Amino acid sequence: MHSFASLLAYGLVAGATFASASPIEARDSCTFTTAAAAKAGKAKCSTITLNNIEVPAGTTLDLTGLTSGTKVIFEGTTTFQYEEWAGPLISMSGEHITVTGASGHLINCDGARWWDGKGTSGKKKPKFFYAHGLDSSSITGLNIKNTPLMAFSVQANDITFTDVTINNADGDTQGGHNTDAFDVGNSVGVNIIKPWVHNQDDCLAVNSGENIWFTGGTCIGGHGLSIGSVGDRSNNVVKNVTIEHSTVSNSENAVRIKTISGATGSVSEITYSNIVMSGISDYGVVIQQDYEDGKPTGKPTNGVTIQDVKLESVTGSVDSGATEIYLLCGSGSCSDWTWDDVKVTGGKKSTACKNFPSVASC
């Protein structure tokens, strides 16, 4: 039988330090300096500190299956060696998990090594963070820089993100593309509070799920605050989504709902409230039911219904070449909308709007 001293020495050698434990108790606090040590020792720790970890190429920082109630702290600078692969760079699951960043920490993905202006095409790029099965948990105060591709893939119930910074500003000039901040699917109860995002795709994309709340967001440089695309997935229901008190600037779109042509599903109980836009290049408000192979066709279908949509105090300006509002619905599939204090200026009026409820203006 190994002595406690020998076990402790082994932990130090392997990139792990254990504290607050006796030989027969689970360790309370662990500091890991390598991804391998974190994966091997995570189940024994109620508090995990990830200290200046450099994740090897083609490897996930694997924090799946954490013990309920575990606290995870990112400390120092977390980095990732280069390989063309699908990722994710980090994956985490468990219940009642609390994730925070220590003062001065940075999760630096150095995405420019992968960026080629082609996003999901071109060279293979890893997604950043899978929050799949990270239930009844919270992620607070993380500082993330230059993700190669999408940042958070969220498939979880009762999860809250607070004060998360995703700074992919370098991607504006270095080929960043498809760098979505929060992609939500198959989730019930997702709260995203005061995020700061500069990226080159959706600030928020809700593809399926219920009870989603996004508030106090700052969204710069991307594709705006989106529902969809909805359709052609195993789950094609989006219900009870509130997006409020947020700004969207220097982006392609501000408010967007899009559904897949020929698909079935439903989008309902959607509220956009107190959204301020500026510097929008394509559409201020766009709701369209004609997406196919990732592109609009101009031919809407009605298999995915869009009901009980409320826009209130959605204001601001778009570029002179942009369209202020574009509403393209299938026959009878858009209904029960509320439209209050929607004022988008600076651009063109659309002449191609179709089948939208009379309370809206186009």
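Our numbering is plain: 1 for the first residue shown, then up by one each step along the chain.
Placed from the backbone N, Cα and C atoms, the Cβ positions cover glycine too.
Modelled residues match the original; the substitutions are not represented.
What Swiss-Prot says about this one:
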- Asp180 to Glu or Asn: Reduces activity by 99.9%. No effect on Km for substrate (MUTAGEN)
- Asp201 to Glu or Asn: Reduces activity by 99.9%. No effect on Km for substrate (MUTAGEN)
- Asp201: active site, proton donor (ACT_SITE)
- Asp202 to Asn: Reduces activity by 99.9%. No effect on Km for substrate (MUTAGEN)
- Asp202 to Glu: Reduces activity by 99.4%. No effect on Km for substrate (MUTAGEN)
- His223 to Ala: Reduces activity by 99.5%. No effect on Km for substrate (MUTAGEN)
- His223: active site (ACT_SITE)
- Arg256 to Asn: Reduces activity by 86%. Reduces Km for substrate 10-fold (MUTAGEN)
- Lys258 to Asn: Reduces activity by 99.2%. Reduces Km for substrate 10-fold (MUTAGEN)
Here the 10 Å Cβ neighbour count for His223 (mutagenesis position) comes out at 24
Long-range same-chain neighbours of Asp180 (mutagenesis position), Cβ under 8 Å, sequence gap at least 6?
Met150, Ala151, Asn199, Asp201, Asp202, Cys203, Ala205, Gly222
Sequence-distant neighbours of Arg256 (mutagenesis position) in its chain (C-beta under 8 A, six or more apart)
His223, Gly224, Leu225, Ser226, Ile227, Gly228, Tyr283, Val285, Val286, Ile287
All-chain count of other Cβ atoms within 10 Å of Lys258 (mutagenesis position):
23
For Asp201 (mutagenesis position), the number of other Cβ atoms found within 10 Å of its own Cβ:
26
For Asp202 (mutagenesis position), the number of other Cβ atoms found within 10 Å of its own Cβ:
28
